[in-house]
Amino acid sequence: MADNDFLSGEAIMVFKKEILDSHSDFTRSLSHQSASPEAYDQENVFSQDFQPFMKQDKETQNSASQPTSEQSLANRDPCTVPDDLREEMMRQRRKEDAFKTALCDAYKRSQACSYGDQCRFAHGVHELRLPMNPRGRNHPKYKTVLCDKFSMTGNCKYGTRCQFIHKIVDGNAAKLASGAHANTSSKSPARNAAAHNHSLFVPQGSTDRSMDLNQSLPIRQSDLVRAFARATRLDVSGYNSTAQLAQYFESQFQRIQQLSSHHH
């Protein structure tokens with residue numbers, strides 16, 4: 001019984017010694033491998049390979065946690081910023097609203113643009129977009145409502161810049177405007193010129209007082225020529241007198257009437 005206990009105790013001691021020796025050998029082997037130049041080089045190469053990814057990830061986290069100054073400025077309330085920053089905010093918003101809302105002049109001339117895809121203007125009608133706050137000709141209601149001043153008096157001080165439709169709807173007003181130059185020549189030269197220009201657009205003997213001319217009556221002859229050139233895209237530089245222009249308008253009006261009668 002005692003011999004068996006002694007053998008068992010000796011076996012346990014041997015087993016413990018083997019475990020300790022194995023652990024010591026493993027520790028020495030591990031320390032030797034970690035201290036070897038090859039292992040150091042492998043570890044260094046591994047860290048260098050992953051360094052760009054770690055740097056990129058860090059930059060991504062920083063950009064996500066810290067927005068750019070333009071983004072933070074655009075998201076701020078205009079009522080809570082100083083005047084200079086508010087002006088910068090409005091400038092950025094106007095720039096963003098105007099993006100691709102007009103055709104590129106360089107692209108229209110030569111079908112090429114040095115800015116390429118970075119151009120703020122549209123390279124073709126397919127790229128055009130409506131602005132966020134349309135004004136002028138871009139407004140959806142541009143030239144959709146009659147101009148009260150022009151409809152009643154046949155004249156408008158805004159001229160071709162008027163945002164409303166210039167259409168004669170009152171026959172009495174048209175007669176008054178067409179004959180005003182004979183009655184008020186000594187009282188108001190400006191009104192006389194306006195009435196005379198109006199008679200150019202309303203040919204004598206015409207009973208159609210509702211024709212849509214879609215533009216006003218310039219007072220000066222040069223304005224009249226430019227307005228007609230813009231509307232028709234024709235060269236009217238050869239017409240040096242108002243009488244020649246009146247004759248030309250008369251012939252154009254008759255031609256339009258003939259075309260409309262053929263269609264009906």
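Glycine is treated like the rest: Cβ placed from N, Cα and C.
If you check Swiss-Prot, you get these features:
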BINDING   C104, C113, C119, H123  Zn(2+) 1 binding site
MUTAGEN   C147 to Y  In ne-51; disrupts binding to glp-1 3' UTR
BINDING   C147, C156, C162, H166  Zn(2+) 2 binding site
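Note on C113 (Zn(2+) 1 binding site): other Cβ atoms within 10 Å of its Cβ, all shown chains, come to 17. In this structure, the CA atom of C156 (Zn(2+) 2 binding site) is 36 Å away from the CA atom of H123 (Zn(2+) 1 binding site). Listed binding-site residues: H123, H166. The one with the lowest count of other Cβ atoms within 10 Å of its Cβ is H123. Per Cα geometry, C162 is the residue among the recorded positions C147, C162, H166 nearest to C113 (Zn(2+) 1 binding site). Its Cβ placed at the centre, C156 (Zn(2+) 2 binding site) has 20 other Cβ atoms within 10 Å. Among the recorded positions listed here, namely C147, C162, H166, C162 has its C-alpha nearest to that of H123 (Zn(2+) 1 binding site). The two recorded residues, H166 (Zn(2+) 2 binding site) and C104 (Zn(2+) 1 binding site), have Cα atoms 30 Å apart.
Excluding C104, C113, C119, H123 themselves, the residues of that chain whose CB lies within 8 A of the CB mean position for the Zn(2+) 1 site are, in sequence, A106, Y107, Y115, G116, F121, A122. Mapped onto three states, the DSSP output places C162 (Zn(2+) 2 binding site) in coil. Taking only the Cα positions, the spacing between C162 (Zn(2+) 2 binding site) and C104 (Zn(2+) 1 binding site) is 26 angstrom.
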